[in-house]
Amino acid sequence: MRVYITNINGQSIQSTAQLCQNTVTDVAVSLGYRELGIYCYQIHTDSESELSKRLDGIVAGLRHGDVVIFQTPTWNTTEFDEKLMNKLKLYDIKIVLFIHDVVPLMFSGNFYLMDRTIAYYNKADVVVAPSQKMIDKLRDFGMNVSKTVVQGMWDHPTQAPMFPAGLKREIHFPGNPERFSFVKEWKYDIPLKVYTWQNVELPQNVHKINYRPDEQLLMEMSQGGFGLVWMDDKDKEYQSLYCSYKLGSFLAAGIPVIVQEGIANQELIENNGLGWIVKDVEEAIMKVKNVNEDEYIELVKNVRSFNPILRKGFFTRRLLTESVFQAICD
């Protein structure tokens, strides 16, 4: 038995979707798993025959009895994911579907794809999902895979050093201001440091910082402040279902976080004292203004006691091994 994992390539260097799949694959390779590389492209440039041959090339190394961890979506359209699943099902193998995002739930305009999405999910032997709430939601739409694993949180494997963190009354937020409208509406006297490529007009107290390589970003953030995990109101329901990659990044940097009430990881954050759960931005601003040095240092201590499991990839190691056990064992 050999274990394989799909992995997308060819997207922008800034693509969080690609970064997440690449990170999981790096951990998987360290465990002895093998990569099935998938290039991101416009699939309709292929004829049916060409696409079938492309998929044959992806799965060419498989043997009967192997296990494949299928990271989904591939972002090559739902049609591509369906066809890849169908190709995998031709083999006498076990299939673990690792759901990063559910496209019909992310974007209301894509909800029409839900039935097709659930149909190919149901061909898996095991489903790994970001949260139990996501699993429950998918069951409401007809998912019937009995074996499931909860991811819980994104790791952020790194060896970047952490500087001593002092109380800085500032908030860090990597993200596109065009996607997160609250950035362009920031009217508070606490500065918001936005890490982005985009050149857009921003409020006076929003400080645009150009793209940073990962280790540089973590080291800069490690010097203090708070990491903000936030979405616009229209996306709050989805935030209660999925795992935010930003959360793992902030914690790996060694700084406390501020997150919206209802986030999928809320219990983990509360139980480990990793930051604050707030109802709105105004409450977040009030807390940043009122926190004292001792309280901040205690939060940092909690985060840095917790973050070795993220920096060494243990959430990912756990789901990769647990899902294989579930696939093989009844």
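For all residues, glycine too, the Cβ spot is worked out from N, Cα and C.
Don't expect the noted substitutions in this model, because it carries the original residues.
Mapped onto three states, the DSSP output places S244 (UDP binding site) in coil. Swiss-Prot lists T16, R179, Y211, R212, P213, D214, S244, Y245, K246, L247, G248, S249 with the feature UDP binding site.
Long-range C-beta contacts of R179 (mutagenesis position), restricted to its own chain and to partners at least six residues apart, with a cutoff below 8 Å, are absent. Looking at Swiss-Prot, the entry for mutagenesis of R179 to A says: Complete loss of glycosyltransferase activity, does not restore Fap1 glycosylation in vivo.
With a cut-off of 8 Å between CB atoms and residues at least 6 apart in sequence, the same chain places T158, A160 near D214 (mutagenesis position), listed in sequence order. Look at D214 (mutagenesis position): DSSP puts it in a helix. Looking at Swiss-Prot, you'll find the mutagenesis D214 to A noted as follows: Wild-type glycosyltransferase activity, fully restores Fap1 glycosylation in vivo.
Counting Cβ atoms from all protein chains shown, R318 (mutagenesis position) has 16 others lying within 10 Å of its own Cβ. Under the three-state DSSP scheme, R318 (mutagenesis position) falls in the helix class. Under the heading of mutagenesis, Swiss-Prot lists R318 to A and annotates it as follows: 25% glycosyltransferase activity, the protein dimerizes but does not tetramerize, partially restores Fap1 glycosylation in vivo.
According to Swiss-Prot, the mutagenesis experiment L320 to A carries this note: Complete loss of glycosyltransferase activity, the protein does not dimerize, does not restore Fap1 glycosylation in vivo.
The binding-site residues listed here are T16, S244; among them, S244 has the most other Cβ atoms within 10 Å of its own Cβ. Each of the binding-site residues P213, G248 was scored by the other Cβ atoms within 10 Å of its Cβ; the lowest score goes to P213. DSSP assigns T16 (UDP binding site) to a helix in the three-state reduction.
Annotation for L320 (mutagenesis position): same-chain Cβ neighbours under 8 Å, separated by at least 6 residues, are I5, V24, V27, A28, L31, Y33, I69. Around the Cβ of K246 (UDP binding site), the number of neighbouring Cβ atoms within 10 Å comes to 21. The C-beta environment of Y211 (UDP binding site), restricted to residues of the same chain at least 6 apart in sequence and closer than 8 Å, consists of Q14, Y195, T196, W197.
Among T16, R179, Y211, R212, P213, D214, S244, Y245, K246, L247, G248, S249, the residues given in the record as binding UDP, the maximal Cα to Cα distance rounds to 21 Å.
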